[in-house]
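Taken from Swiss-Prot, the feature domain 'NACHT' applies to 126-435, supported by sequence analysis. The ATP binding site annotation in Swiss-Prot covers GLY132, ALA133, ALA134, GLY135, ILE136, GLY137, LYS138, SER139 and is backed by sequence analysis. According to Swiss-Prot, the mutagenesis experiment VAL663 to Ala carries this note: Spontaneous IL1B release under basal conditions, loss of response to metabolic inhibitors, no effect on the response to LT; when associated with A-664. Here the residue is the original one, but Swiss-Prot notes a mutagenesis experiment at this spot, GLN691 to Ala: Low spontaneous IL1B release, no effect on the response to metabolic inhibitors, nor to LT. Among the sequence features in Swiss-Prot, the mutagenesis site MET702 to Ala is noted as follows: No effect on IL1B release under basal conditions, nor in response to LT or metabolic inhibitors; when associated with A-698 and A-701. Swiss-Prot gives this note for the published mutagenesis LYS738 to Ala: No effect on IL1B release under basal conditions, nor in response to LT or metabolic inhibitors; when associated with A-734. The domain 'FIIND' feature in Swiss-Prot is assigned to 850-1133; the stated evidence is sequence analysis. Look at Swiss-Prot and you will find 1143-1226 tagged as domain 'CARD', backed by sequence analysis.
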Amino acid sequence: MEESPPKQKSNTKVAQHEGQQDLNTTRHMNVELKHRPKLERHLKLGMIPVVYMKQGEEILYPAQSLREENLIQNFTSLLLLQKLCPKDPENMIRKSWASCVPEEGGHMINIQDLFGPNIGTQKEPQLVIIEGAAGIGKSTLARLVKRAWKEGQLYRDHFQHVFFFSCRELAQCKKLSLAELIAQGQEVPTAPINQILSHPEKLLFILDGIDEPAWVLADQNPELCLHWSQRQPVHTLLGSLLGKSILPEAFFLLTTRTTALQKFIPSLPMPCQVEVLGFSGIERENYFYKYFANQRHAITAFMMVESNPVLLTLCEVPWVCWLVCTCLKKQMEQGRVLSLKSQTTTALCLKYLSLTIPDKHRRTQVKALCSLAAEGIWKRRTLFSESDLCKQGLDEDAVATFLKTGVLQKQASSLSYSFAHLCLQEFFAAISCILEDSEERHGNMEMDRIVETLVERYGRQNLFEAPTVRFLFGLLGKEGVKGMEKLFSCSLHGKTNLKLLWHILVKSQPHQPPCLGLLHCLYENQDMELLTHVMHDLQGTIVPGPNDTAHTVLQTNVKHLVVQTDMELMVATFCIQFYCHVRTLQLNMEKQQGYALISPRMVLYRWTPITNASWEILFYNLKFTRNLEGLDLSGNSLRYSVVQSLCNTLRYPGCQLKTLWLVKCGLTSRYCSLLASVLSAHSSLTELYLQLNDLGDDGVRMLCEGLRNPVCNLSILWLDLSSLSAQVITELRTLEEKNPKLYIRSIWMPHMMVPTENMDEEAILTTLKQQRQESGDKPMEILGTEEDFWGPTGPVATELVDRVRNLYRMPQMMVPTENMDEEDILTSFKQQRQQSGANPMEILGTEEDFWGPIGPVATEVVYRERNLYRVQLPMAGSYHCPSTRLHFVVTRAVTIEIEFCAWSQFLDKTPLQQSHMVVGPLFDIKAEQGAVTAVYLPHFVSLKDTKASTFDFKVAHFQEHGMVLETPDRVKPGYTVLKNPSFSPMGVVLRIIPAARHFIPITSITLIYYRVNQEEVTLHLYLVPNDCTIQKAIDDEEMKFQFVRINKPPPVDNLFIGSRYIVSGSENLEITPKELELCYRSSKEFQLFSEIYVGNMGSEIKLQIKNKKHMKLIWEALLKPGDLRPALPRIAQALKDAPSLLHFMDQHREQLVARVTSVDPLLDKLHGLVLNEESYEAVRAENTNQDKMRKLFNLSRSWSRACKDLFYQALKETHPHLVMDLLEKSGGVSLGS
C-alpha cells in the first residue's frame, strides 16, 4: 500500500518547453487510463523533478527541453554496491566463471554511506573508488556529491571544502601547483589557501574519470615536502596526493571504468570500492518523465519500451536509456510511428545515427567524425580543438549539424569540442576500424594493426570490457553490417570483417578465462554461428573448488558466474544457451534436497535484489532454449506473478526445458493451478521437483488434474508426502498405476513404520520391501545409499562434516521442540536414541549449534571481529542454542544473522541506567520479516527468588529514531518471550528502584583460564553474570595472552550484583586480588578477575569462593594436572613434511592483519633479526594494530624465505592459538619453516 505523502509544498521545479503544460498540474491531462494513477502518484510525490543540462558536462538530456541548473536530482536512485575489501588489491574481482562458489560480493548502500564504515574493515575510508560499466552514471554521481554538499544535503559535517576535477580537462594542463589545482576545483574561491590547507582532514578531492588520460600517477617524491605554491607536472601532483606524501589526511573520491588502478596509480592505498549498477526499476520509468517535457509523450514512450523486456533491460544503463529516449523523440518529431526493435546497444546507436544525421553528411563527414573519434580513443583524448576537427576534414556546416543534433558538445570554458558521451565516441571509433579495414588497402596487416592498437589501448585482460570492442562485435554481426551498409550506402566485405573478429578472439582468449565481457561481445554480435563456435571452445577442465565438498565427483562440471544486474543476467542467459557443455541453468546455489547434480550446469549468483523485471528477462530468453534442458530456481522465493511468467514460457513452443527444480520456493496451493496448466499443455517438461513447499491437499489435487491429461509428458514428480492426507496419497498411487511411466517420489515416507531394533541390514531392507508391497507402494522408489542409516522412515542421509578427518553427522532426529527448554530438548534426543537402539551413534553437535527438529544446525561465523554469526534454519520448528541461550520459533526455512553487541554503545546515550537494570545480553538480530513467530531472549534473573514482578521485565529496542521499551508476551525462567517480533539491537532490562539494584538475585558463572609457561601455571578466575556476550569477550581477551579455559560447574546458589566474595584455595597459592565483586560490566569493558599463581602443578588444587559477609561457600572446584590440556598439537612435523607451498605468512596475510592483536611483542622478537631500528620504529609509529601489520607486510616484500621463517617462529611464540587456528582451517599444513 502506498503511504500518503505529507501535505507540503513541493520545491521541485519543472521543465517547460514551447508552451507545454506544467508537469505539476493534472487538470489538462489526457493520458492512457493504465498510467493515469501511476502518473498522478508520481506528481504528488514530487518524483518528476526538473532536469537541466550544464555546458561541458556528460548529461544525457536534450538541451532544448531542459534548463541549465540543478543536475542533482537526475540520478538519486542509482543502485550502488559496496564491495568487500579485495584480498589482493592488484587483482580486483574479475567477472569470470569459475568452479568454486564465489564469496558474497558486498551489499547495497545509499549515496550517504559512501564514506561510512567499510563492511570489510569497519573503518571510514579515506579513498572511495566509484567503478562501473561505460555510461552507467559514475560522472553524474560524482557531480551529485559535489552539488549535494554545496547545498548542505550531504557530508556537510564531514568536509569543509569539496573540489571537483574532470580528469579529461585536468590532463590538458602540463604543470600546476597545489594552490592552482585547488583553485581549479572550485567554482568560486571560498577561502584563502592557507586556511583551506590548515585542516586537510576536512578536504575532499573528487577526480572524475581517473583512468581516462594516458598517465601514470606515481608518487615521485614520497619523502619530499613541497610548498603549495610550487608547480610540478599534473600527473606527479596527483600521484603525490594519492600516495599520501601531500595532504595525507585528505579524502578522495575517484570514478573509473576499470578496477585495475594499480597499473597507473602504483602508490594507491587500499580503497573502498563501490560499483554503480545502473537504474533501479522505478528510476527507469522516472527517467522518461524527466526526459520528455510532454507527459503524454513520456507515457507513450515508456509503454512502448515496457512492452519489450530486452529494451527495458537495456535501459538499466543510463546512457542507453538516453539513447532510447532520443530515438523515440526523433521519431515523434518526424511524425513516425514509434518503433524500436533493437536488441543491442550497437543496434540502438545505428538507429540513433539514422535518425539524427542528415543524408548529406553520412558519407564523408561522418567518416571524418569517426576518424576523429578513433584518434582520440587511441591517444586517450576526449577534448578536441578546432584544428583537430579541420585536420580530419570536418567543415563548419557539418560541425554545426553535429552540435545541433547533440552528437558533439562545445565546452563553455574553452574552444574545445567533445562527443556527447565517451561511449558515443567509442562507437564512432569502432565504425572507423571497420571502414578502414574494409578498404582492403593492407589486408591482414591492417587487421593486425587494428587489433594491436586495441590491445595497447585497453590491455589483453580488459579487451572484452572495452565498449569499442563490444561495438566492433556488434557492427560486424549480420544486422550490424546491414545497418552500416544502409547508413553509409556502401558494401562491406563480410569475410574480411569476420576475419577481424577472429583476430580479436585469437589475440585475447589465451590470456583470460571466459568472462562476462566476452559474453557481452557475443551478445552484441547476435550471430548464431559465431556464438555456437566460440561457446563450444570454452569447455576447458573445471577443478572442484574448496566449497564443493558434498559432491566432489559429481560437481566437477558445475560452473559459477556472478551477475549483479538485469543486463548481465540477460547477456549470460542468452549466451549460455549456445554453450553445449551446460545442460542446466541455476539461479543462486541452494543445497539440493534429495537429488544429485548430475547434469552439467551453470550457477548464476546475484547479491542484488531479483525483481519482477529480472525474472521477465530471464524467462524471455528461455523461450528458445537450444542446448539448455534444465532450470533450477530452488531457494528463491517466487511471487505468484513470477510463476505465472515462468509457466507462460514453459508453454511457449520454442521452450525445450525438460527438468524444472522449484525446491523451497514458497509455493502454496494457489500456484498449483499454474503448474497444472503447464502439465496439461504440450510442454516438453518431464521432471518436476517441488519439495519443501506447502502445496497442501488442494494444490496436489490440481497437479493430479494436469497429470491425468493425455498430453502430459511428466515422468518424475518429487513431492513432500508427509503433510498430505491418506486420500490424496491414494489418488497419487492410482495415477502411478494407470501411468506406468510416471514415478512420484518423496523425501519423507512417514507411513512406513519398521521396528529396526536388533535387526541387521538385510532384515531391515527385506522388511521395508515387504511393507511397501503390502501397502501398494511399489511404484514409489525409496532413494537411499549404502552410506545412509536405514530406520523407521526409510533411509536417513549421512552428512559429511570433515572429509579429511572422516567425520560424519546424522541429523535426522525428529523431536517436537516447541515450548521446550534446552535441558528438555537434549533429554528428548537422548531418550529417542536410547529407544531406537542408537546408543553407539553419537549426535555430533556443539553448544554453538541451534538444536531443532532435525538435530543440530551449525552456526556460521560471518565476521569474527564483529562477533557476527549466521544460522540457516532449514525448516519450520523451534530452535535453541545452548551457548547463547537464544531460542527461535520459525514458520519456514529462514536465515538469521546474530551479532553480539555491547550495552555501553547504546545505554550511554539514554537515561535508562537510572531506572532500569541490564539483565541479559544485547543482540542485533536480522531475519526475514514474518519468518520468526517467537524469539526467546535470555536473562539472568532468578525468578523463583526475586520479588520483582514479571511486568517489570522489558525488551529494549535501539532503533534509528531512539530507544523503545517493549513488554514481552511471557517471562519464564531464563527467558523473555516476544511473539511476532521486529528486530533491531535488543536485550532484556528490568525496571527497578535504584536502591533495590543490589537485591536482585541473578544466575552467574565462573570462568577459569590457565597458561603454562616453563612448567609454571597461572590461573585467571572470573565471577560474572550468565551473559554469553561477556563470556565471549573474556574468551577473546584471554586468548590474546594464550590462556585456555577450563570448564567447571557454575555456582549453585543465586548471587547478587554488588556483593563481594572471597577467593581462596589450597596452600602455596598466590591469589591477587583475594576479593572479587560481582558486577555487570558491558562486554566492551574490562572484566574483574583474580590471578592465581600456582607454580609447578604436580598435584591437584582446590579453589573456593565464599560470600564475604556471611563466609558461606558458594562455589568450589578441584583442578587436577590432567585438566591442563597439551598446549598445541603437532605442528612442527606437519611443516617438515609439507611440500613446497605458499609461505604461511603470505598464505594468511588477510587473517594476520585482522587478528594479530598484540604487535609490539612480535616486533620485539623480530628486532635485530629481521627489522633494523628504522623499520622497527616505522612499524611502531602506526596508530592501530592492523596498520602496524600492514606496514610490516609492506616491508616483507623484500624478505627472503629465511626472514619469513623467523617471522613465523616469532608468531608461534607470541600468538600460538592464532597459528593453530589458521593451520587447522587450512588443512593443518602451511609452510612456515
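Placed from the backbone N, Cα and C atoms, the Cβ positions cover glycine too.
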Under 8 Å by Cβ from GLY135 (ATP binding site), same chain, sequence gap 6 or more: VAL317, PRO318, TRP319, VAL320, HIS421, LEU422, CYS423, PRO467
Least buried by Cβ count (within 10 Å) of the recorded positions ALA134, VAL663: ALA134
Non-site residues, in chain order, whose CB comes within 8 A of the mean position of the CB atoms of GLY132, ALA133, ALA134, GLY135, ILE136, GLY137, LYS138, SER139 at ATP: ARG257, VAL276, GLY278, VAL317, PRO318, TRP319
Helix, strand or coil at LYS138 (ATP binding site) [DSSP, three-state]: helix
Protein Cβ atoms within 10 Å of ALA133 (ATP binding site), excluding its own: 24
Least Cβ-crowded entry, counting other Cβ within 10 Å, from the binding-site residues listed as GLY132, GLY137: GLY132
Residue among mutagenesis positions VAL663, GLN691, MET702, LYS738 with Cα closest to the Cα of GLY137 (ATP binding site): VAL663
Per-state residue totals over the domain 'CARD' (1143-1226) - DSSP helix, strand, coil: 65 helix, 3 strand, 16 coil
Sparsest Cβ surroundings (other CB atoms within 10 Å) among the recorded positions ILE136, MET702: MET702
Rounded Cα separation (Å) that holds between GLY132 (ATP binding site) and VAL663 (mutagenesis position): 34
Mean of the pLDDT scores, which run from 0 to 100, over the domain 'FIIND' (850-1133): 85
Rounded to the nearest Å - Cα separation of LYS138 (ATP binding site) and GLN691 (mutagenesis position): 44
For VAL663 (mutagenesis position), the three-state class that DSSP assigns: coil
Neighbours of VAL663 (mutagenesis position) among the recorded positions ALA134, ILE136, SER139, GLN691, MET702, LYS738 (Cα to Cα, within 10 Å): GLN691
Separation of alpha carbons, GLN691 (mutagenesis position) and SER139 (ATP binding site) (Å): 48
Secondary structure of GLN691 (mutagenesis position) (DSSP, helix/strand/coil): coil
Top Cα neighbour of ALA133 (ATP binding site) in the set of mutagenesis positions GLN691, MET702, LYS738: GLN691
Entry from the recorded positions list LYS138, LYS738 having the most other CB atoms no farther than 10 A: LYS138
